[in-house]
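Colleague: Following this message is one structure expressed as structure tokens.
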Amino acid sequence: MSNQVLCCVVLCLLGANTVDGGITQSPKYLFRKEGQNVTLSCEQNLNHDAMYWYRQDPGQGLRLIYYSQIVNDFQKGDIAEGYSVSREKKESFPLTVTSAQKNPTAFYLCASSIRSSYEQYFGPGTRLTVTEDLKNVFPPKVAVFEPSEAEISHTQKATLVCLATGFYPDHVELSWWVNGKEVHSGVSTDPQPLKEQPALNDSRYCLSSRLRVSATFWQNPRNHFRCQVQFYGLSENDEWTQDRAKPVTQIVSAEAWGRADCGFTSESYQQGVLSATILYEILLGKATLYAVLVSALVLMAMVKRKDSRG
């Protein structure tokens, strides 16, 4: 590798930038069966001459796969075996994983710079998992656990816990929604999913997240809390022969309603709303019937008066 490229790698590891909209990669998550070819796209609109592809494995630093300094020219990096690239246009530098080998989830990053000796700008990355059998894919099971009374009484705070378990691969995004709107304040999510059985390569994963609100907010039974997990699984084109539902890309959610401390729960609140609605409909029906009866009596009186005058 040239000294210029080595310099760029050092700059990258010490602190490179990301540019919103400047460099795009797709897809964000990808899952493939062992032996298949996989192409990852990278586009940049920064008018940069140099472009790069890196791979990061769990617990390791970035490793250079390929780099290109001009159109129709590219050079191998440290781990070019099993990969191919092309640079037909200045703004595009696709990477193909040829005959993908089984491996834990790897993170692929595309970068660009004005020239090879300049600071590099990175895209958002692509997470790729390769497995020997698609039957290993499972969507998550999601549950929400309500706050403890001890926490509420001692701290006047309420922490809801969301637990997503039993999913593979670890291609998930977790979010909290309160009364139909996504929230970020008070949210603390694990940095990354953890293996349920660390010794197994194809172990399923789990992920937890916490949402902390005031006790008063939790004790309002009109407040609705939802934990949403976006799972990136198989596509519609992937072959599936198992006797369970195909684990396609999907959203899995769990929810909870605020719970008052005076016996007024979300269930009783909803039941009260239903009862009030029914009572309103009954009263409205009675009022309508009464109006019809009064109108009929008035009409009869008018007819009778007309007959008496005749």
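Yeah, the Cβs are placed from backbone N, Cα and C, and that goes for glycine too.
Although substitutions are noted, the structure shown does not include any of them.
Annotation comment: Swiss-Prot describes 34-131 as domain 'Ig-like V-type'. Among the mutagenesis experiments that Swiss-Prot reports, ASP49 to Ala or Ser is described with the note: Abolishes binding to M/matrix protein 1 peptide antigen. The feature peptide antigen binding site is assigned by Swiss-Prot to ASP49, with experimental evidence given as support. For the mutagenesis of GLN69 to Ala or Glu, Swiss-Prot gives this note: Abolishes binding to M/matrix protein 1 peptide antigen. The structure shown keeps the original residue. Annotation of the published mutagenesis ILE70 to Ala, Gly or Asn in Swiss-Prot: Abolishes binding to M/matrix protein 1 peptide antigen; the original residue is retained in the structure shown. Annotation comment: Swiss-Prot describes 140-249 as domain 'Ig-like C1-type', evidence class sequence analysis.
Can you tell me where each of these features sits in the structure?
Modeller: Shown for the domain 'Ig-like V-type' (34-131): DSSP residue counts in helix, strand and coil, namely 0 helix, 53 strand, 45 coil.
For ASP49 (mutagenesis position), other Cβ atoms within 10 Å of its Cβ number 16.
Neighbours of GLN69 (mutagenesis position), defined as other CB atoms within 10 A of its CB across all chains, total 18.
ILE70 (mutagenesis position) has a Cβ environment of 13 other Cβ atoms inside 10 Å.
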Colleague: From the Cα of ASP49 (mutagenesis position) across to the Cα of GLN69 (mutagenesis position), what is the distance in angstrom?
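Modeller: Each residue's Cα considered, GLN69 (mutagenesis position) and ASP49 (mutagenesis position) end up 6 Å apart.
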Colleague: By DSSP, what is the split of the domain 'Ig-like C1-type' (140-249) into helix, strand and coil residues?
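Modeller: DSSP classes over the domain 'Ig-like C1-type' (140-249) add up to 11 helix, 52 strand, 47 coil.
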